[in-house]
Every structure is written in structure tokens, then in C-alpha cells.
Amino acid sequence: MRRTQQGTTASPPVLDLGALGQDFAADPYPTYARLRAEGPAHRVRTPEGDEVWLVVGYDRARAVLADPRFSKDWRNSTTPLTEAEAALNHNMLESDPPRHTRLRKLVAREFTMRRVELLRPRVQEIVDGLVDAMLAAPDGRADLMESLAWPLPITVISELLGVPEPDRAAFRVWTDAFVFPDDPAQAQTAMAEMSGYLSRLIDSKRGQDGEDLLSALVRTSDEDGSRLTSEELLGMAHILLVAGHETTVNLIANGMYALLSHPDQLAALRADMTLLDGAVEEMLRYEGPVESATYRFPVEPVDLDGTVIPAGDTVLVVLADAHRTPERFPDPHRFDIRRDTAGHLAFGHGIHFCIGAPLARLEARIAVRALLERCPDLALDVSPGELVWYPNPMIRGLKALPIRWRRGREAGRRTG
């Protein structure tokens, strides 16, 4: 998506992140650290060609995430949305209060820790089936993205929302096209196709007694449009599906990459699985699935330590750098599953804190436990330097994660 600002006055120099290539995609942390040393806010050009502001450093990141002067509503942006984007942006993630409050309240109860815990048996069943299929590979090798990291969260969120099984593969194509775009036109086409599909899915649920979340939202909209308009219904379906799986895909894959790249930490976790919850939190901090929080737009000029961000400009808060700020996380480049990660921002901060965090954590914990318990000597099947990272400044994700394990009597046994 093009996010070049319109109508701003003289701007500071622009750092072209795209020119840094795969080196930056694979390891953006030194660049972010250099920027942080120079100040909290910087103009950059993303690999897509968008000119935006990056906010770096833990304290500034946390403050901006909770600052009401930074709007999430595109009506406060100087950059117009395309028709395809506008059709899908009527959702809680891209709204400010009171609209945000109203929309979030409609779905919040479905994602409480108590409600999510009720999904544990089904999530375990899905994980067991996927790991069974993966371990059936005759050569003891697989791409973890394809075998587990992607199919688990798309299955869980699709069942929760009532997306038919035959339709789910299309979401991989659509989300890859606009989350990791190679071609802007292709991204717009994907958004239009997803919008059309979701509109048809919503229509198919009208007048039915479905027990899924999307059916419940359809009934709410039909009964009282003041609580949920038809445009908001479409936007909510979109954000729940995309945010409901994309983050968890990369949490599982990035987390397992971090674990497999640090044999001492892998051994420590295998020896004491009570460390699992803390390990997942360290995965979120060390190599989290969200590199930068989604777009924000100042409603007035905002001065960050002497750098003024004009009203309407696009701002990305770099969570990845917040988590590598040594004043907040000592020795931040060390992966340590016993670390105190309290205060990490992987799921955001403030009113837009990720509503699906309990579900993402549940899926990741079950997936990691299953892999370690059922694959005796799970390992990367390539060197870390051979892995390819997507050049997206918001989503931190791998194109593939090749793994291998020992074939033998011990491999593959379910322990639960």
C-alpha cells in the first residue's frame, strides 16, 4: 500500500529501508538501534515505497501506543485509501473511541482467557492431527510453516467464525498478497476478492441459526444496525480473520526458529516444561510476529523530543526495537526463556491491546509443547543465514522454516 504523505512541509532526510535489502529484513535490529541512538522519531521509506515515521525505543513506543493524539482512524490521515482498502477498514483496529469501544465490546467476551480455555481440547486435537501428518514424512523433514504454523491458526479462527473448510486456503493467497505484497496491483485485487468473499459469506449466514461468532455478529447487525452497521460487519469479519491467524502463524514459526537457534535454551525447556509459558513470552519479545504496530495518524502536530510529526502523517511504532532497548530489557539480544519479560509490547498497549492475545498464547503453547515432546531431536534443516524473511516493516515473518527430526520408535508418540 502506498503511504506517501500529502501536503506536509519540509521533512527531515528519509532513510530508504528497501535499499537495505534482505540484510535488513533478516536482522533489522542494528539499524533500529542506530536510529534510536539518534532520537525517537525518523522518516523512512518502506520497501513498498511508502514514506512513514518510525518511532523507536521502549519508552517512546509505549507512550505513543497509548497516546490519544495518535489516531487509528484513516479519516485523520493525509493519505487516501483505495476503494478496496476502504471497503474493509470499518473495524475496531482502525477506529477511535467511541466507535472502537462499541465494536470491541461486541466480540471481547469471545476472547477472554476463560472462554479461550474452553477451546483447549479442540486446539490440542488440531495440533495432534497436524503433527501426526508432519511426522509421517518418510525423510523426517518438513517446512514448519506449511505443516503447522499456518494451518493451525487458520483452522482455529475459521472454526470460530464459521468459515467453511474448502474456503480456507484462499485466505493464505489473499493475506500473502496484501500483507507481503510483491505487486501493489495484486494486493488491491486480493483485498477486493476477500471483500467479495466475506460479503457472500455474511449473506449466507443471514436467517440461519449458526452458533459461530460471525453468525452472531450478523444477527446483531440485522437486529440493530446502530450497534453494528453492514460496513462494520464486513470490516470486523476481515480483521478477525486476518489478525486472528497472521500473528499466530509468525509467533509459532519465529518462536520455534529462536528456540532451535539457541540449543542451550532448547535443552533447558526440554528438561523443564514448566518454563513453557515464559518461553513463549520470550519468543514474543525476542522475535515477535509484529515488527511495528499498525498505522497511526497524529490529529495534531506532535513533538517527540524535538522532532515534530505533522498532523495526518503515517506513524509506525517499532515494537521490535522496543524489545531490544537495553534500558528496559538488559542484554536484549540474548534469547533467555527465564527472562522477566513483563511489559513487553508484542500484543500492543493501551485500548488497542490485541483482543486475541489469549488465543494466540494458547495455540503457541500447545504447538511448541507438541513439537518438543513428539520430535526427539528437532532441528533446523538449514543454517539461519539461509532463511528468507519477508521485507515487511509491520509483520515479521519467514517465507519457510525447514526442520528435521529423528525417525525412530520414539518419534511421533503422543504423550497426552
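Placement of Cβ uses the backbone N, Cα and C atoms for every residue, glycine included.
Here the original residues are kept at every noted site.
What Swiss-Prot says about this one:
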MUTAGEN   ASP50 to Asn  Increases affinity for narbomycin and YC-17. Mildly increases activity YC-17 and narbomycin
MUTAGEN   ASP50 to Ala  Mildly reduces activity with YC-17 and narbomycin
MUTAGEN   GLU85 to Ala  Strongly reduces activity with narbomycin, but has only minor effect on activity with YC-17. Loss of activity with YC-17 and narbomycin; when associated with A-94
MUTAGEN   GLU85 to Gln  Reduces affinity for narbomycin and YC-17. Strongly reduces activity with narbomycin and YC-17
MUTAGEN   GLU94 to Ala  Strongly reduces activity with YC-17, but has only minor effect on activity with narbomycin. Loss of activity with YC-17 and narbomycin; when associated with A-85
MUTAGEN   GLU94 to Gln  Strongly reduces affinity for narbomycin and YC-17. Strongly reduces activity with narbomycin and YC-17
BINDING   GLU94, 187-191, 238-246  substrate binding site
BINDING   CYS354  heme binding site
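Candidates ASP50, GLU85, GLU94, CYS354 (recorded positions) were compared with GLN188 (substrate binding site); those inside 10 Å Cα-Cα are GLU85. The two recorded residues, GLY244 (substrate binding site) and ASP50 (mutagenesis position), show a Cα separation of 25 Å. When secondary structure is read from DSSP and collapsed to three states, ASP50 (mutagenesis position) falls in the coil class. Geometry remark: HIS238 (substrate binding site) versus GLU85 (mutagenesis position), CA distance 11 Å. Each of the binding-site residues LEU240, CYS354 was scored by other CB atoms within 10 A of its CB, and the lowest score goes to CYS354.
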